[in-house]
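*Asks:* One structure follows; several queries about it will come next.
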Amino acid sequence: METVQLRNPPRRQLKKLDEDSLTKQPEEVFDVLEKLGEGSYGSVYKAIHKETGQIVAIKQVPVESDLQEIIKEISIMQQCDSPHVVKYYGSYFKNTDLWIVMEYCGAGSVSDIIRLRNKTLTEDEIATILQSTLKGLEYLHFMRKIHRDIKAGNILLNTEGHAKLADFGVAGQLTDTMAKRNTVIGTPFWMAPEVIQEIGYNCVADIWSLGITAIEMAEGKPPYADIHPMRAIFMIPTNPPPTFRKPELWSDNFTDFVKQCLVKSPEQRATATQLLQHPFVRSAKGVSILRDLINEAMDVKLKRQESQQREVDQDDEENSEEDEMDSGTMVRAVGDEMGTVRVASTMTDGANTMIEHDDTLPSQLGTMVINAEDEEEEGTMKRRDETMQPAKPSFLEYFEQKEKENQINSFGKSVPGPLKNSSDWKIPQDGDYEFLKSWTVEDLQKRLLALDPMMEQEIEEIRQKYQSKRQPILDAIEAKKRRQQNF
């Protein structure tokens with residue numbers, strides 16, 4: 001028995017990469033197995049740590065991404081040590097990519113599981129996931145950190161069913177001198193009203209997002225998911241808190257839990273610690289109840305992978321009729337002895353198991369970062385005169401200013417009348433819309449349809465404006481990065 005133990009000593013668990021590992025090239029330390037999906041700022045891969053045999057997740061981030069946000073994500077993960085938060089092991093620079101090595105959660109995100117099974121979650125399943133998520137939020141908030149992007153796509157499950165918070169690409173740190181933040185950041189449908197209004201917010205902004213996430217897990221998508229994100233941004237602060245579409249389907253405890261999360265006044269909203277004592281959470285069952293849905297989702301994923309592999313093999317067979325093949329993986333170039341290697345991908349976006357930004361919605365929402373220039377330094381805040389009326393968010397002010405400029409440029413050049421081209425519509429300067437009564441329904445519908453393209457164009461102009469500011473900074477960072485071997 002002793003001989004067996006000596007021959008097969010148990011491998012130690014990876015806790016953090018040591019200095020020796022960090023001075024090597026990442027390929028010497030890890031074997032990358034497959035692509036898992038897309039996270040904030042980069043792609044996520046499944047890999048194995050050669051020394052311990054432990055499976056890890058590696059986020060590969062191009063250096064042209066927002067390096068400041070990436071470094072912030074690393075910094076926050078480094079400071080966290082909780083079973084309810086994804087662990088960080090270390091980072092590397094490799095060619096034009098930053099490799100961030102993190103804990104691997106084999107079951108993927110909650111939104112992945114919903115999508116793979118094409119089925120929403122039961123109350124028992126939701127309660128168990130919320131309990132772990134609240135413990136993660138309680139830990140983060142105790143550390144004075146705000147996640148700022150809580151949603152089903154950022155809650156990962158390991159194969160045992162333990163939920164962990166992930167994707168800290170937009171997380172923020174609160175300091176003693178900065179009780180509230182004033183930047184609009186997060187994913188639109190999950191945003192708290194005070195975040196959208198830019199009136200300052202603290203940790204309980206995550207609680208609002210958690211309430212929206214609870215509805216998302218129950219109904220498959222968050223409230224307002226069927227409308228344009230920019231319209232949702234107008235509606236969230238002005239409308240009453242959202243509720244279930246069919247309240248009669250859900251228990252009083254679950255309904256009350258969501259109600260406690262979705263209180264519009266942040267001062268009256270419950271904290272993570274308080275919600276852990278809520279009857280809905282206290283009655284949560286163990287993680288074993290999640291194993292069936294995890295196994296079902298992983299079976300669906302495996303079948304999709306096998307189907308995709310068959311398609312790849314079939315394509316290879318069809319191509320072999322035209323090219324000389326060697327073992328199905330080597331395509332010999334005509335007239336060239338050495339040939340050309342063809343790498344066959346066995347994964348597509350449909351088989352992801354980590355974080356995908358389409359979540360459970362039909363459109364790719366991603367993470368919206370508005371007014372991002374205030375994030376360049378953690379301590380920067382916008383202060384408002386509290387004696388003034390609540391100011392409009394900066395992105396709304398931009399749209400209004402842009403429209404005024406268009407009105408001035410077009411004043412006197414057009415007369416309100418039937419629509420000829422939906423793209424040339426100008427809002428009347430005097431705000432008089434009486435002339436609309438004389439238009440046909442068809443003209444009105446055309447003008448309504450013209451609003452979204454106009455808005456998208458203005459958003460793109462904003463993006464280009466900030467990109468022109470960011471690029472010189474990114475160029476300087478890349479120049480410095482070239483002088484480093486490892487991060």
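Quick reminder: no glycine exception, Cβ is built from N, Cα and C everywhere.
At each noted position, the model has the original residue.
Features from Swiss-Prot:
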- Asp149: active site, proton acceptor (ACT_SITE)
- Leu36, Gly37, Glu38, Gly39, Ser40, Tyr41, Gly42, Ser43, Val44, Lys59: ATP binding site (BINDING)
- 30-281: domain 'Protein kinase' (DOMAIN)
- 433-480: domain 'SARAH' (DOMAIN)
- Lys59 to Arg: Loss of activity (MUTAGEN)
- Thr175 to Ala: No effect on activity (MUTAGEN)
- Thr177 to Ala: No effect on activity (MUTAGEN)
- Thr183 to Ala: Loss of activity (MUTAGEN)
- Leu444 to Pro: Loss of homodimerization, activation, and autophosphorylation (MUTAGEN)
*Asks:* If you run through the domain 'SARAH' (433-480) with DSSP, how many residues end up as helix, strand and coil?
*Replies:* 45 helix, 0 strand, 3 coil
*Asks:* Rank the recorded positions Leu36, Val44, Leu444 by how many other Cβ atoms lie within 10 Å of each Cβ and give me the one with the fewest.
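*Replies:* Per-residue Cβ counts within 10 Å for the recorded positions Leu36, Val44, Leu444 bottom out at Leu444.
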*Asks:* May I ask which of the recorded positions Lys59, Asp149, Leu444 is closest to Glu38 (ATP binding site) if we compare their C-alpha atoms?
*Replies:* Lys59
*Asks:* Leu444 (mutagenesis position) to Asp149 (active site, proton acceptor): how many Å between their Cα atoms?
*Replies:* 37
*Asks:* Around Asp149 (active site, proton acceptor), how many other CB atoms lie within 10 A of its CB?
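*Replies:* If we count other Cβ atoms within 10 Å of Asp149 (active site, proton acceptor), we arrive at 25.
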*Asks:* What is the interatomic distance between the Cα atoms of the residue listed as 'active site, proton acceptor' and Lys59 (mutagenesis position), given in whole Å?
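*Replies:* Counting only the Cα atoms, the answer is 18 Å.
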*Asks:* Based on DSSP, name the secondary structure state of Glu38 (ATP binding site): helix, strand or coil.
*Replies:* strand
*Asks:* Rounded to the nearest Å, what's the C-alpha distance separating Lys59 (mutagenesis position) and Leu36 (ATP binding site)? Just drop the number here, would you?
*Replies:* 10
*Asks:* If you count other C-beta atoms within 10 angstroms, which of the recorded positions Glu38, Gly42, Lys59 is the most crowded?
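*Replies:* Its Cβ has the most other Cβ atoms within 10 Å: Lys59.
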